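Undergrad: Quick one: the structure is below, and I'll ask about it shortly.
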Amino acid sequence: MVVTLGYWDIRGLAHAIRLLLEYTETPYQERRYKAGPAPDFDPSDWTNEKEKLGLDFPNLPYLIDGDVKLTQSNAILRYIARKHNMCGETEVEKQRVDVLENHLMDLRMAFARLCYSPDFEKLKPAYLEQLPGKLRQLSRFLGSRSWFVGDKLTFVDFLAYDVLDQQRMFVPDCPELQGNLSQFLQRFEALEKISAYMRSGRFMKAPIFWYTALWNNKKE
């Protein structure tokens with residue numbers, strides 16, 4: 001059965017989901033909702049449908065898989081991952097998954113708040129000042145492992161790739177994105193299914209954010 005992923009026509013919160021669908025070879029189709037032109041960016045392409053899909057909490061992204069209808073990006077990731085035993089196996093692995101999942105969301109939201117803020121240029125120096133420390137924490141958490149939980153991929157690696165790739169785009173010369181974090185990014189991009197997806201016309205690297213953001217709000 002083909003699942004349907006619904007989201008705006010941007011990278012955003014759907015990026016890790018798309019990567020996981022591709023990696024697991026899950027048959028899927030996308031409903032990419034488009035905003036109207038500036039300055040209003042009319043969202044009616046989505047709002048006209050949102051109450052008609054049978055979602056408990058109508059929002060984007062959503063995933064429809066037969067009778068299963070989910071919103072919340074991490075709930076969607078976990079649903080896909082459970083089908084493929086990618087949520088950690090031991091209790092310690094599951095703990096690492098849970099901690100990193102929530103920590104990465106904190107990092108993602110802090111970056112989004114910066115990029116959507118009208119004071120972007122004023123706030124950017126403080127963000128850049130604290131970023132190296134955050135990346136060093138992730139580097140220590142990864143350690144010498146191949147993946148963030150151990151030797152086997154879990155869904156948090158897809159989240160981590162997305163978050164780290166955004167920072168790499170934002171600060172290309174960041175020293176803290178070298179070493180094991182750089183190796184992690186390269187290792188992830190070298191995965192056969194991921195590499196093929198990134199070379200395909202389906203892949204969307206940008207825009208990361210909605211059109212009102214002050215950074216990375218346009219297609220490349």
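For all residues, glycine too, the Cβ spot is worked out from N, Cα and C.
Residues as originally present; substitutions not included.
So Swiss-Prot says this about it:
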- TYR7, TRP8, PRO43, SER44, ASP45, TRP46, LYS50, ASN59, LEU60, GLN72, SER73: glutathione binding site (BINDING)
- TYR116: substrate binding site (BINDING)
- 2-88: domain 'GST N-terminal' (DOMAIN)
- 90-208: domain 'GST C-terminal' (DOMAIN)
- ARG108 to Leu: Reduced catalytic activity (MUTAGEN)
- ARG108 to Glu: Reduced affinity for glutathione (MUTAGEN)
- TRP210 to Phe: Reduced affinity for glutathione (MUTAGEN)
- TRP210 to His, Ile or Pro: Reduced catalytic activity (MUTAGEN)
Undergrad: When the Cα of LYS50 (glutathione binding site) is compared with the Cα of each of the recorded positions ARG108, TYR116, TRP210, which one is closest?
TA: TRP210
Undergrad: Please give the average pLDDT for the domain 'GST N-terminal' (2-88) in this predicted model.
TA: 98
Undergrad: Going by DSSP, is TYR7 (glutathione binding site) part of a helix, a strand, or coil?
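TA: TYR7 (glutathione binding site) sits in a strand per DSSP.
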Undergrad: Any idea what DSSP makes of the residue listed as 'substrate binding site', helix, strand or coil?
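TA: DSSP call for the residue listed as 'substrate binding site': helix.
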Undergrad: Report, in whole Å, the straight Cα-to-Cα distance of ARG108 (mutagenesis position) from SER73 (glutathione binding site).
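TA: Here the two Cα atoms lie 12 Å apart.
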Undergrad: Name the secondary structure element type, per DSSP in three states, that contains TRP210 (mutagenesis position).
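TA: Going by the DSSP assignment, TRP210 (mutagenesis position) belongs to neither helix nor strand, so it counts as coil.
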Undergrad: Among the recorded positions listed here, LYS50, ARG108, which has the most company in the form of other Cβ atoms within 10 Å of its Cβ?
TA: ARG108
Undergrad: May I ask which of the recorded positions ARG108, TYR116, TRP210 is closest to ASP45 (glutathione binding site) if we compare their C-alpha atoms?
TA: TRP210
Undergrad: Quick one: DSSP breakdown of the domain 'GST N-terminal' (2-88) into helix, strand and coil?
TA: 30 helix, 20 strand, 37 coil
